Amino acid sequence: MSAQSVEEDSILIIPTPDEEEKILRVKLEEDPDGEEGSSIPWNHLPDPEIFRQRFRQFGYQDSPGPREAVSQLRELCRLWLRPETHTKEQILELVVLEQFVAILPKELQTWVRDHHPENGEEAVTVLEDLESELDDPGQPVSLRRRKREVLVEDMVSQEEAQGLPSSELDAVENQLKWASWELHSLRHCDDDGRTENGALAPKQELPSALESHEVPGTLNMGVPQIFKYGETCFPKGRFERKRNPSRKKQHICDECGKHFSQGSALILHQRIHSGEKPYGCVECGKAFSRSSILVQHQRVHTGEKPYKCLECGKAFSQNSGLINHQRIHTGEKPYECVQCGKSYSQSSNLFRHQRRHNAEKLLNVVKV
């Protein structure tokens with residue numbers, strides 16, 4: 001098989017929109033020997049995420065032979081990692097980022113990818129921002145609960161847009177709700193259901209979707225699977241489920257009949273059906289369904305870091321980055337282990353510490 005026919009096959013087996021197909025065709029015509037170093041400006045190529053997905057989804061049956069398969073994989077990998085413009089460290093970060101997102105629960109994968117992080121640190125910041133939104137102790141309980149509902153609705157809506165079965169969507173929503181309760185118990189209560197000052201924790205309202213006693217199998221944010229209803233911060237009988245009969249969901253989606261208590265939530269939901277992404281980036285053309293996501297994305301282009309530390313002047317693109325940094329100056333360690341009392345300034349460090357406790361428990365079981 002000639003080199004020209006191989007190149008034509010490379011084009012045919014990659015289903016792309018017209019513009020992307022034209023770009024790939026021009027590239028191959030200008031570089032017929034398959035050598036590295038295309039004359040096409042890299043900033044004119046499609047989103048690297050497109051090529052990453054094609055690289056991972058490529059099958060042997062998609063090529064006429066092993067040599068062609070390797071050639072096509074090499075080309076897709078190069079279009080994804082872009083060694084002509086990226087340093088070795090940046091390429092390493094891209095691979096680490098891909099694996100990090102892959103090990104997240106499905107609902108968090110969607111959330112992170114929708115924010116388009118360019119490295120592992122940005123992905124962590126996205127999750128920490130979500131965590132602070134779900135469980136900010138400085139806000140009234142009613143506001144935290146409402147934020148939690150909106151974020152859950154947002155994540156579930158994104159999963160609906162990708163066609164997840166309703167049973168999986170229910171599991172996603174339950175996991176998100178339970179995760180916020182788990183985080184609350186980790187930070188504010190000990191194993192006997194007491195708060196940090198020794199008083200009994202007030203009765204908590206169990207999220208309505210979580211009537212069963214078993215915790216969902218996959219917990220968000222890396223929380224160890226050591227909690228069950230009736231243990232640790234929430235002893236049996238401590239939950240009270242309350243209903244507000246006067247609360248009605250008056251906003252109905254004409255497409256699917258789903259009800260919403262807020263008109264703004266209905267508007268966001270309807271974008272699932274319409275595919276509307278009204279917030280477009282003028283720099284690269286990417287579009288987003290929410291203005292807040294666009295604002296975060298634009299900082300990639302502008303380098304804007306609006307959150308500045310008053311102590312040392314260091315600036316951050318995300319508020320959560322500033323909050324974490326300020327603990328260096330204050331010495332604050334708000335994340336406390338409920339088993340041994342050790343405190344940490346970062347939630348990720350607490351989760352790693354908790355896993356060590358779990359490992360010790362497993363070793364004790366094995367020894368017995």
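Cβ coordinates are placed from backbone N, Cα and C, and glycine is handled just like the others.
Every position carries its original residue.
The annotation domain 'SCAN box' is assigned in Swiss-Prot to 52-134 on the grounds of sequence analysis.
Among the sequence features in Swiss-Prot, the mutagenesis site LYS286 to Ala is noted as follows: Partial cytoplasmic accumulation. All chains included, 16 other C-beta atoms sit within 10 angstroms of the C-beta of LYS286 (mutagenesis position).
Look at ARG290 (mutagenesis position): DSSP puts it in coil. While the structure shown retains the original residue, Swiss-Prot records the mutagenesis experiment ARG290 to Ala with this note: Partial cytoplasmic accumulation.
In terms of DSSP secondary structure, the domain 'SCAN box' (52-134) contains 64 helix, 0 strand, 19 coil.
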